[in-house]
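Q: Sending over a structure as structure tokens; questions will come in a sec.
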Amino acid sequence: MAQVRETSLPSGSGVRWISGGGGGASPEEAVEKAGKMEEAAAGATKASSRREAEEMKLEPLQEREPAPEENLTWSSSGGDEKVLPSIPLRCHSSSSPVCPRRKPRPRPQPRARSRSQPGLSAPPPPPARPPPPPPPPPPPAPRPRAWRGSRRRSRPGSRPQTRRSCSGDLDGSGDPGGLGDWLLEVEFGQGPTGCSHVESFKVGKNWQKNLRLIYQRFVWSGTPETRKRKAKSCICHVCSTHMNRLHSCLSCVFFGCFTEKHIHKHAETKQHHLAVDLYHGVIYCFMCKDYVYDKDIEQIAKETKEKILRLLTSTSTDVSHQQFMTSGFEDKQSTCETKEQEPKLVKPKKKRRKKSVYTVGLRGLINLGNTCFMNCIVQALTHIPLLKDFFLSDKHKCIMTSPSLCLVCEMSSLFHAMYSGSRTPHIPYKLLHLIWIHAEHLAGYRQQDAHEFLIAILDVLHRHSKDDSGGQEANNPNCCNCIIDQIFTGGLQSDVTCQACHSVSTTIDPCWDISLDLPGSCATFDSQNPERADSTVSRDDHIPGIPSLTDCLQWFTRPEHLGSSAKIKCNSCQSYQESTKQLTMKKLPIVACFHLKRFEHVGKQRRKINTFISFPLELDMTPFLASTKESRMKEGQPPTDCVPNENKYSLFAVINHHGTLESGHYTSFIRQQKDQWFSCDDAIITKATIEDLLYSEGYLLFYHKQGLEKD
């Protein structure tokens, strides 16, 4: 009789499975048949359990008889029944290989249950002996945990000695995480050998020595000398900071920020793939984009750290720290300072730090390449009170189609930057760029003249400030009310007197500065002594005493005989006659700039005049006015337009030139407050004394009217 199997189907499907190959039967026959089926099923179960228990003891393994085939029929709700082909029962036979690590589990046989028809009560099945309990299955083998990559440094022993490969998929099996490779490594001791870039680095020469030096000097710095060296040297070569996770390149001398990606840019540019973290000593691979572990590198770091700790705890101080740093770890007896001396490093020093000389508006300027001539002029301009008030109050109205090319707008930004309160030096690259655009003769990184730059920047500012004059220049071209003309423009009167009829021809020209000849120049010394025209003129030439600024002004305003070779046509006598010329100041500017002419050309030779010129802190310009000259001609009467103290000036800036014509440097002295002077050398600003100021050589002198000054 065929074995009965029951397969559960979804409810409501209308299909039921019946074992055997017959059709319908009477109820009595069905009950009798069900009882026999129960007895057969119980016997088959008992025999099967006994046979499987015997098979487990057999050596070698024997084959199990195949299970009998059965024909299954299905019947639908319509009463049609069809016979399905017999399907062998799938089970683990003895012919299939069994895993040698575990014993085969006994497969329980399906129990036959009687399916009674509705309305019939089946008799209870006869009692059967319970089958013996199957042996307990062995516990499942522990499944190895997949290793998750970590950005921390691996410790020896806590993880496999070799990490996953850089690419992650060794055999191209589609396992980018490298889990299969790692399982091979754990089970059979195979798998990846670590970062290939580290292996390539280890092929090079002296890599161990260089790595030890990096760990010794910049990572495990335990002595005061190494800490000082690390504080001075370990700064980013791009942003000059040491707070953004510094890394050191293992292929060259370069420190870069990891947070700001400066070390990444270096690695990409130089193709240097490895760097060491200077705080933890771990190695980062830029190709793998992860921290990598290497047994040899880890051993070097461990030995270096233990060496330094052993030297720190040693009590011997016979060997100096310098020997330790240069020994290369070959001298095992080298020691350094004891740990007991370290608390002395944190004790306050007896000497106090110098008080900062910082004041608002006093800010250094970066030299962009032979731009010291520009920096000193900018320092002088930014300390003019009226000019400062104009730019800080944003009174400029730009009418240019491209405001980025307006020099007045850039000067406004420069004033705001100088008076922003920042102590870091300012970089005036935009100002330099605009000067190159609007004054092409100053373009380039050649050495330039500070006086020439002053005239150029005033001219460009004047042209870009025409709209600020309120339209007065459109009505009168000779009258401009821009901020540059209000501050710097003065009136220079030239009187030419005919020697025949004594008629005077007067001309008044605007001027932004006054250029003064010096004793020792070609304009002042005797032309009959050509041997005096050497490359350098001493301070004692021509004048027995020390010449002063007042002497130069008197020479500038003296009557000058033009001679027979420079005859001019007189408007009165209508003939060419010899004449005399005298220059005086018709109008005094608010800021008077005096240019001492220290550079001159003698034929094909250029030279610098080093004659010392003394200059006062306060200057009275009354003797050099045109009204003073007229009053002298009227028998000593006081000037008609002279007001007491109106013509007095105070010195507030001095620009000096150091060196020769071919190679020189410009610096400046700036008065920040009354009697407080500072020396400005590009980005370096130091406090200066009045003696330092007055004993300087002087090239450009800036004076401000006392009545309009603001201390």
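Positions of Cβ are set from backbone N, Cα and C atoms, glycine also.
These came from Swiss-Prot, pasted as-is:
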{"type": "ACT_SITE", "residues": "His665", "note": "active site, proton acceptor"}
{"type": "BINDING", "residues": "Cys195, His197, Cys285, Cys288", "note": "Zn(2+) 1 binding site"}
{"type": "BINDING", "residues": "Cys236, Cys239, Cys257, His262", "note": "Zn(2+) 2 binding site"}
{"type": "DOMAIN", "residues": "363-706", "note": "domain 'USP'"}
{"type": "MUTAGEN", "residues": "Cys372 to Ser", "note": "Abolishes ability to deubiquitinate histone H2A; when associated with 665-R. No decrease of total H2AK15ub levels following ionizing radiation; when associated with 665-R"}
{"type": "MUTAGEN", "residues": "Cys372 to Ser", "note": "Complete loss of deubiquitinase activity"}
{"type": "MUTAGEN", "residues": "His665 to Arg", "note": "Abolishes ability to deubiquitinate histone H2A; when associated with 665-R. Suppresses ionizing radiation-induced H2AK13,15Ub; when associated with 372-R"}
Q: Compute the centroid of the Cβ atoms of Cys236, Cys239, Cys257, His262, then list the same-chain residues not in that set whose Cβ lies within 8 Å of it, in sequence order, for the Zn(2+) 2 site.
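A: Other same-chain residues near the Zn(2+) 2 site: His237, Val238, Ser240, Thr241, Asn244, Leu246, Phe255, Gly256, Glu260, Ile263.
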Q: In terms of DSSP three-state secondary structure, what is the assignment for Cys257 (Zn(2+) 2 binding site)?
A: strand
Q: Compare the C-alpha of His665 (mutagenesis position) with the C-alpha of each of the binding-site residues Cys236, Cys239, His262, Cys288, and give the closest one.
A: Cys239
Q: For His665 (mutagenesis position), list the number of other Cβ atoms lying within 10 Å of its Cβ atom.
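A: I get 16 for this one.
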Q: Which whole-number mean pLDDT does the model give the domain 'USP' (363-706)?
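A: Across the domain 'USP' (363-706), the average pLDDT comes out at 83.
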Q: Determine the minimum-neighbour residue: among His197, His262, listed as binding-site residues, which Cβ has the fewest other Cβ atoms within 10 angstroms?
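A: Candidates: the binding-site residues His197, His262. Fewest Cβ atoms within 10 Å: His197.
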Q: Could you tally the C-beta atoms, other than its own, that fall within 10 angstroms of the C-beta of Cys257 (Zn(2+) 2 binding site)?
A: 22
Q: Would you please pick out, from the recorded positions Cys195, Cys236, Cys239, Cys288, Cys372, the one with the fewest other Cβ atoms within 10 Å of its Cβ?
A: Cys239
Q: What is the nearest of the binding-site residues Cys195, Cys236, Cys239, Cys285, Cys288 to Cys372 (mutagenesis position), using the Cα of each?
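A: Nearest candidate: Cys239.
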Q: What's the CA to CA span in angstrom from Cys236 (Zn(2+) 2 binding site) over to Cys285 (Zn(2+) 1 binding site)?
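A: Spelling it out, the Cα of Cys236 (Zn(2+) 2 binding site) and the Cα of Cys285 (Zn(2+) 1 binding site) are 19 Å apart.
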